[in-house]
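Engineer: Take a look at what Swiss-Prot says about it:
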type	residues	note
VARIANT	K70 to R	In strain: TN106
VARIANT	S73 to T	In strain: TN106
Amino acid sequence: MKKFDEINIIPFIDIMLVLLTVVLITASFISQGKIQVNVPKASTAVAFKSDELAKLLTVTADKQLYFNDKPISQEALEAEIAQWNKDQKVTLKIDAEASFQDFVTITDMLSKNEIKNVAIVSMKDKGKSAGKNSQESTPSQSVPTTP
């Protein structure tokens, strides 16, 4: 019988490098598609189930529009909104640094098409003593828009 004096760890290292590659590739796919938006703070917020948030409209600080995390022009967004049903649920995620005019423009598009079921994403403010890590981003129900 052959006696093993030492263990060959090269196959183990090969497997670990393959697993590391898979993890890094997977992590890069997960991080893509997230739009960095600094949402405003609110003292009250009502949490939603994510399946209720069918359509997501995002405005970044540099006035970029996104529909369901994909860039879109204002004209294309208007055409898209025109195709929606009047009872369509919409979530607005607007950066705190964006101008109020950006908010008014989006809500005006929704009002023209009589879409009134609108929620606004805000960050729940846990108080002045709370740190940044203790804040949660939750969509809060807004007052329906009026035409």
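From the backbone N, Cα and C atoms, a Cβ is placed for every residue, glycine too.
What does the local environment look like for each feature on the list?
Structural biologist: Here the Cβ of K70 (variant position) has 11 other Cβ atoms within 10 Å, regardless of which shown protein chain they belong to.
Spatially close to S73 (variant position) yet at least six residues away along the chain are L65, judged by Cβ distances under 8 angstroms.
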